[in-house]
Amino acid sequence: MIIHPKVRGFICTTTHPLGCERNVLEQIAATRARGVRNDGPKKVLVIGASSGYGLASRITAAFGFGADTLGVFFEKPGTASKAGTAGWYNSAAFDKHAKAAGLYSKSINGDAFSDAARAQVIELIKTEMGGQVDLVVYSLASPVRKLPGSGEVKRSALKPIGQTYTATAIDTNKDTIIQASIEPASAQEIEETITVMGGQDWELWIDALEGAGVLADGARSVAFSYIGTEITWPIYWHGALGKAKVDLDRTAQRLNARLAKHGGGANVAVLKSVVTQASAAIPVMPLYISMVYKIMKEKGLHEGTIEQLDRLFRERLYRQDGQPAEVDEQNRLRLDDWELRDDVQDACKALWPQVTTENLFELTDYAGYKHEFLKLFGFGRTDVDYDADVATDVAFDCIELA
C-alpha cells in the first residue's frame, strides 16, 4: 500500500516499513563507522528493544561489539492490509541485518512486565545463547503496567506534584506557542507512576535471571533515566515521573551490590533529551528539545540516540583503558553531561522567554524536531519514495507471546 504520515496529538498513526528500515540502517552505519570492538559484551538482553534508546542499545551491542542479542518488546505486527507499529518494523530491520552480519538475533513480542516474558527469555538464553548473558539493558517506557500475579493494572501520570504547572509549550498540531497548564498528580497517581516507571520491574527481571543462573560472572545491567534541567524539572524530575526515577536510582544501588559480588554491577544511565515517542508525550519537552537541539548543533555537541549509546558503551561501560566508568555521587553514568553544560543551559534560559509563534522556526530547531518526530515512524526521509507501494506484512524471527 501507499503510506503517508497522519499525525494526531503526539502520535503518528501511520508507519512506513521501508523508512523504518532505513532509519535502522543509518544507525548501524553510524555504529560501524566507530569501529567494531571485541572487548565488550558478548550476549545481551535488551528489555524494551524496539525504539529509542533500547533499539540504539541493541544496535550498539550487535554492530559495535559483535554481540548476540535477544530483544523483548510489545509491538503490533503489520498485516497485508494494515501497517504495524514502527517498533515492529525497526525490530524486523534489525533482525534482518544482524543475521546478514552473522550475528544471533531473536525477539520476543509480548508484555515485558509479565512473568511469561521472563520465562521465555530464560528458556532462550539456556537453549540458544550458550546459557548466560553478560549485559541486561532495561529500557521500558510504558504508560501502563499489568502487575504479574494479581493482573492489576497501574498507570503512570506525566504530572507535577503539589501545584498546577503552567509553562510555554508548542501545540505540535498547529505549530503555535501556547500556555500549557497541567494539574498536579494525586497521591495515588504518584504511587502508580512509581509502580510503572520505577525500579520494581527491573529488579524482578534481575531476580528471575539470577535465580535461573543465566547471568554470567561479571554481568552488568543498565537502566535509563532522564533528569533534565530546571526548565523541565517541574513536570519531570520534581513531578510524578521524577519520583519513579528516584525509585529507579534506589533499585540500581541494590542491584549493584548484588551483581558486584560476582564482579559485575548495575547503574542508571542518565541520558540527554532526544526526540522519541516517549519524550513527545511530555508537555514542554518539544519546545525545550527544539531549543537545546539548535544550541547544541551550533556548538557541535549534538547527539541522537545512537551517538549517546555509542558513548555509553565505548566511553563508560566498556572503556578500553580498563578503568571503571566515571559516575556521579549516586553511581549514575551521566551522558547528559554535554547538554547540562552551563553555556548550553544559559543559552536555553535566555531563549525560552523570547520564543513566539512567529519566530518559533527561526529561533529554535523546531523544524529539526518535526523532522526527527516523523522519522520515528519512518517518514521524512529523502531516500524513500513515499508515493510508491510498500509491503506492510513483514515477518521475522520473533516469538509472539499469547
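Heads up, the Cβ atoms here are built off N, Cα and C, so glycines get one too.
Proximity of Gly48 (NAD(+) binding site) to non-local residues of its own chain (separation of 6 or more, Cβ distance below 8 Å) is seen for Gly54, Val72, Phe73, Ala112, Val137, Tyr138, Ser139, Leu140, Ala141, given in sequence order. In the three-state DSSP scheme, Gly48 (NAD(+) binding site) falls into the coil class. If you look up Swiss-Prot, you'll see 48-53, 74-75, 111-112, 140-141, Lys245, 274-276 marked as NAD(+) binding site, on the strength of sequence analysis.
A mutagenesis experiment is reported in Swiss-Prot for this position, Ser50 to Ala, and the note states: Same reductase activity as the wild-type. Restores fatty acid synthesis in the E.coli fabI mutant.
Annotation for Tyr53 (mutagenesis position): spatial neighbours Ser139, Phe224, Leu271, Val274, Thr276, Thr305, Gln308, Leu309, criterion Cβ-Cβ under 8 Å with sequence separation of six or more. Quoting Swiss-Prot on the mutagenesis of Tyr53 to Ala: Loss of reductase activity. Partially restores fatty acid synthesis in the E.coli fabI mutant.
For Tyr226 (mutagenesis position), the number of other Cβ atoms no farther than 10 Å from its own Cβ, over all displayed protein chains, is 23. Here the residue is the original one, but Swiss-Prot notes a mutagenesis experiment at this spot, Tyr226 to Phe: 50-fold decrease of catalytic efficiency. Restores fatty acid synthesis in the E.coli fabI mutant.
For Tyr226, the entry in Swiss-Prot reads substrate binding site, with the evidence type sequence analysis. In the three-state DSSP reading, Tyr226 (mutagenesis position) counts as coil.
All chains included, 25 other C-beta atoms sit within 10 angstroms of the C-beta of Tyr236 (active site, proton donor). As annotated by Swiss-Prot, active site, proton donor applies to Tyr236, with the evidence given as sequence analysis.
Val246 (mutagenesis position) falls within a helix when secondary structure is assigned with DSSP. For the mutagenesis experiment Val246 to Ala, the note given by Swiss-Prot reads: Same reductase activity as the wild-type. Restores fatty acid synthesis in the E.coli fabI mutant.
Thr276 (mutagenesis position) falls within neither a helix nor a strand when secondary structure is assigned with DSSP, and so counts as coil. Listed in Swiss-Prot is the mutagenesis experiment Thr276 to Ala, annotated as follows: Loss of reductase activity. Restores fatty acid synthesis in the E.coli fabI mutant.
Contacts of Ser50 (mutagenesis position) defined by a Cβ separation under 8 A and a same-chain sequence distance of 6+ are given as Gly71, Phe73, Glu75, Thr85, Ala86, Gly87, Trp88, Asn90, Ser91, in order along the sequence. There are 24 other CB atoms within 10 A of the CB of Val275 (NAD(+) binding site), with all protein chains counted.
Inclusion criterion for the recorded positions Gly52, Phe74, Asp111, Tyr236, Val275: a C-alpha placed within 10 angstroms of the C-alpha of Val246 (mutagenesis position); this criterion is met by none of them. Mapped onto three states, the DSSP output places Phe74 (NAD(+) binding site) in coil.
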